[in-house]
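Notes follow once the structure below has been shown.
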Amino acid sequence: MGKMAAAVGSVATLATEPGEDAFRKLFRFYRQSRPGTADLEGVIDFSAAHAARGKGPGAQKVIKSQLNVSSVSEQNAYRAGLQPVSKWQAYGLKGYPGFIFIPNPFLPGYQWHWVKQCLKLYSQKPNVCNLDKHMSKEETQDLWEQSKEFLRYKEATKRRPRSLLEKLRWVTVGYHYNWDSKKYSADHYTPFPSDLGFLSEQVAAACGFEDFRAEAGILNYYRLDSTLGIHVDRSELDHSKPLLSFSFGQSAIFLLGGLQRDEAPTAMFMHSGDIMIMSGFSRLLNHAVPRVLPNPEGEGLPHCLEAPLPAVLPRDSMVEPCSMEDWQVCASYLKTARVNMTVRQVLATDQNFPLEPIEDEKRDISTEGFCHLDDQNSEVKRARINPDS
């Protein structure tokens, strides 16, 4: 009990300590945290029997959030693989207006579709990924096809070479984010996935944004040793629309800070199926992911991923069947990984991109700009996945 109290106390001290390094101190603390110890006692767990359990100073900030139940029909929710909005739980945080956290609202089995899409479909060309800078378009044309047999029969050993899917760190869809100029442009665009657009628009409508348009997405692929650096998503031209985040696979610690980095962040878990919305005041807050955590239920996948996707789906469903062969590949991947989809609207209604040419800027190769810290066996040592660090 003494060690636990001391650990919680140290987190509380860091969380309330102002100063230039307030965010970074907590980032380092949680990056080095040990699962199953008192290190994580101060992390808010919104999914803990829907009780928003936590013992740190952040737990006192948790409040219930109201959703717009009538804005999404049960039929449309079902088409996206979601429970009726009336059955969702939603939380906010005092001091963070516009922040909404929805613990796993997906129907049993329906997460399978979104995981498969991230690994099998969205990773294909013409979408853009981090491997494009190191390989030809032909080599990255179909990462799934090149990796599926390897993942299906892979052996758990640190010395084996990784498949291309395991080297994947980010994919962009819709308006493709330019990591060098930190801008979007009209001429760097491919059609946004219709199923992901539909899912995003239902969630946005339930949160009060019925006119939200899904125009750009950044998919992040985390290994257990990956991190996402402190940053703000500010490159979109319309900040009045929310940023949506969908998590699948292993859990992660998410840090939500303030407008400046000298404000200490609030720590929370993001589990498989959880959805997070940053809007209004919270749309431009600093945030980061310092730690991906192995499944606390033991080796393998979270329980919410055990139920299979129904073999027969409604004719108008945006969700497609997932074969057991495909899921075997997905499950093998997720045992040591997390996938996150972030969706945003880039332009306001009737808004166009600026006419001035977008100049390419030299890439900043400092550690600050790189977010994923991979292990020593990776051929792609570090991959930048956050827009505005």
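Here the Cβ of each residue, glycine as well, is placed from N, Cα and C on the backbone.
Don't look for the substitutions in this one, it keeps the originals.
These come from Swiss-Prot:
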BINDING   Trp144, Tyr175, His176, Tyr177, Asp233  substrate binding site
BINDING   Asn220, Tyr221, Tyr222, Arg338, Val339, Asn340, Met341, Thr342, Val343, Arg344  2-oxoglutarate binding site
BINDING   His231, Asp233, His287  Fe cation binding site
DOMAIN    208-347  domain 'Fe2OG dioxygenase'
MUTAGEN   Lys55 to Ala  Does not affect DNA lyase activity
MUTAGEN   Lys154 to Ala  Does not affect DNA lyase activity. Strongly reduced activity; when associated with A-133
MUTAGEN   Ile218 to Leu  Reduces Fe2OG dioxygenase activity by 50%
MUTAGEN   Asp233 to Ala  Loss of Fe2OG dioxygenase activity. No effect on DNA lyase activity. Abolishes ability to mediate oxidation of mt-tRNA(Met) methylated at cytosine(34) to form 5-formylcytosine (f(5)c). Abolished DNA N6-methyl adenine demethylase activity
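Structure with Swiss-Prot features highlighted.
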| residue | record | DSSP (3 states) |
| --- | --- | --- |
| Trp144 | substrate binding site | helix |
| Tyr175 | substrate binding site | strand |
| Ile218 | mutagenesis position | strand |
| Asp233 | mutagenesis position | coil |
| His287 | Fe cation binding site | strand |
| Val339 | 2-oxoglutarate binding site | strand |
Just give the helix, strand and coil counts over the domain 'Fe2OG dioxygenase' (208-347), going by DSSP. 19 helix, 49 strand, 72 coil
Only counting partners 6 or more residues apart, tell me which same-chain residues put their Cβ under 8 Å from the Cβ of Tyr175 (substrate binding site). Tyr184, Ser185, His188, Tyr189, Glu215, Ala216, Val346
Spacing of the two Cα atoms, His176 (substrate binding site) and Ile218 (mutagenesis position), in whole angstrom, works out to 8
Neighbour count, 10 Å Cβ-Cβ cut-off, for Asp233 (mutagenesis position): what number do you get? 20
Taking only the Cα atoms, work out how far Asp233 (mutagenesis position) lies from Met341 (2-oxoglutarate binding site), in Å, as a whole number. 14
Asn220 (2-oxoglutarate binding site) versus His231 (Fe cation binding site) - Cα distance in angstrom: 14
Quick check on the recorded positions Ile218, Met341: which one has the highest count of other Cβ atoms within 10 Å of its Cβ? Met341
Protein Cβ atoms within 10 Å of His287 (Fe cation binding site), excluding its own: 24
Cβ packing number for Trp144 (substrate binding site), 10 Å threshold: 19
From the recorded positions Tyr177, Ile218, His287, pick the residue whose C-alpha lies nearest to the C-alpha of Met341 (2-oxoglutarate binding site). Ile218
